[in-house]
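To keep things clear, I will list the structure first and then write my remarks on it.
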Amino acid sequence: MDIVLEICDYYLFDKVYADVFPKDGAVHEFLKPAIQSFSQIDFPSLPNLDSFDTNSTLISSNNFNISNVNPATIPSYLFSKIASYQDKSEIYGLAPKFFPATDFINTSFLARSNIFRETLSLFIITTIFGWLLYFIVAYLSYVFVFDKKIFNHPRYLKNQMSLEIKRATTAIPVMVLLTIPFFLLELNGYSFLYLDINECTGGYKAILWQIPKFILFTDCGIYFLHRWLHWPSVYKVLHKPHHKWIVCTPFASHAFHPVDGFFQSLPYHLYPLLFPLHKVLYLFLFTFVNFWTVMIHDGSYWSNDPVVNGTACHTVHHLYFNYNYGQFTTLWDRLGNSYRRPDDSLFVKDAKAEEEKKIWKEQTRKMEEIRGEVEGKVDDREYVEQ
């Protein structure tokens with residue numbers, strides 16, 4: 001995110017923050033006492049790990065005894081442990097990296113590296129980008145890919161598309177707010193994101209390998225999180241809003257409860273905290289993930305690939321609830337005994353109206369049996385065909 005943030009700071013935010021939050025301006029004068037009080041707090045220093053006598057003060061690796069633990073040293077030890085993972089050369093805002101300094105870079109009391117400014121900037125950028133990506137990709141999918149015969153499906157809801165859009169547009173800012181801490185960690189050097197491509201970083205070969213590793217890691221993480229979201233107590237509170245859509249349009253892709261969306265995004269944010277990932281590839285993969293999320297909700301069934309968890313597989317998940325939890329592949333569903341092969345009827349092209357009604361009727365019958373087991377007898381959805 002440092003690339004995106006510096007672009008925005010260079011072309012827009014430096015001047016905006018200088019105008020709205022200038023040094024010695026009214027806002028700065030009002031906040032000065034609070035800033036000074038905060039700066040005078042005596043925070044514990046972060047000691048050098050090498051200075052710890054772990055045998056006597058914390059934990060003896062050879063002869064662990066709870067009596068050897070000195071509680072007073074634990075916070076400092078944890079702080080130092082965390083600090084040891086920080087790459088100070090990757091802290092954002094201390095000096096420009098990609099563009100020259102602007103005339104406004106030092107004229108706001110909120111410097112580029114200020115955590116409050118970073119939080120506000122990230123919220124604005126990611127929310128707007130999230131909305132734009134959602135509407136552009138979903139609209140293009142709706143116009144050029146989406147099978148509009150789904151509007152006649154007996155389990156299509158009244159005003160469904162407007163409900164999907166309302167749910168998504170209100171959820172995206174909250175999901176962004178919940179994920180900002182991960183972006184802040186990245187901006188402050190607590191990740192394995194890198195930019196230089198050389199022998200030390202593995203060159204272009206390493207970047208090519210990062211794509212399947214990212215897909216496999218996140219696919220695994222989402223599978224288990226998705227299964228957890230289907231636990232009855234969790235499903236009822238968090239995941240049921242997304243399963244309101246039995247048959248989907250592309251606009252259902254981001255129509256989540258925001259906490260549900262946050263949990264399902266965790267693997268994407270955890271990956272660069274655990275494994276090396278090129279910064280440009282990181283931005284590409286995050287964009288790709290949003291494309292993919294729209295694509296698997298577009299109701300157009302072109303592939304019945306046994307490996308790829310495509311639109312047909314995800315349609316089965318929305319219709320029959322307890323199957324196909326994976327995001328990109330069918331691997332974990334097969335290992336977890338939750339894979340359900342899409343019905344052949346999904347791939348019938350140019351079916352006659354009567355034949356299509358029979359297919360939908362059979363889908364509805366199977367769906368209602370499973371829905372009753374998952375949600376109970378009462379169905380609060382309002383369908384077009386009641």
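Residue numbers in this text run from 1 along the chain shown.
Including glycine, each Cβ sits where the backbone N, Cα and C put it.
Every residue here is the original one, so none of the noted swaps is modelled.
While the structure shown retains the original residue, Swiss-Prot records the natural variant Lys97 to Glu with this note: In strain: azole-resistant isolates. Under DSSP, Lys97 (variant position) is assigned to coil, being neither helix nor strand in the three-state scheme. Of all the Cβ atoms in the protein chains shown, 13 others lie within 10 Å of the Cβ of Lys97 (variant position).
Here the residue is the original one, while Swiss-Prot reports the natural variant Asp147 to Gly with the comment In strain: azole-resistant isolates. DSSP assigns Asp147 (variant position) to coil, not to a helix or a strand. Of all Cβ atoms in the shown protein chains, 13 besides its own fall within 10 Å of the Cβ of Asp147 (variant position).
Under its natural variant annotations, Swiss-Prot gives Leu193 to Pro the following note: In strain: azole-resistant isolates. With a cut-off of 8 Å between CB atoms and residues at least 6 apart in sequence, the same chain places Glu90, Glu186, Pro272, Pro276, Leu277, His278, Lys279, Tyr282 near Leu193 (variant position), listed in sequence order.
Mean pLDDT, taken over the domain 'Fatty acid hydroxylase' (214-337), works out to 95 on the 0 to 100 scale. The annotation domain 'Fatty acid hydroxylase' is assigned in Swiss-Prot to 214-337 on the grounds of sequence analysis.
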*In Å, rounded, how far does the Cα of Asp147 (variant position) sit from the Cα of Lys97 (variant position)?*
46
*For the domain 'Fatty acid hydroxylase' (214-337), residues assigned helix / strand / coil by DSSP*: 79 helix, 4 strand, 41 coil
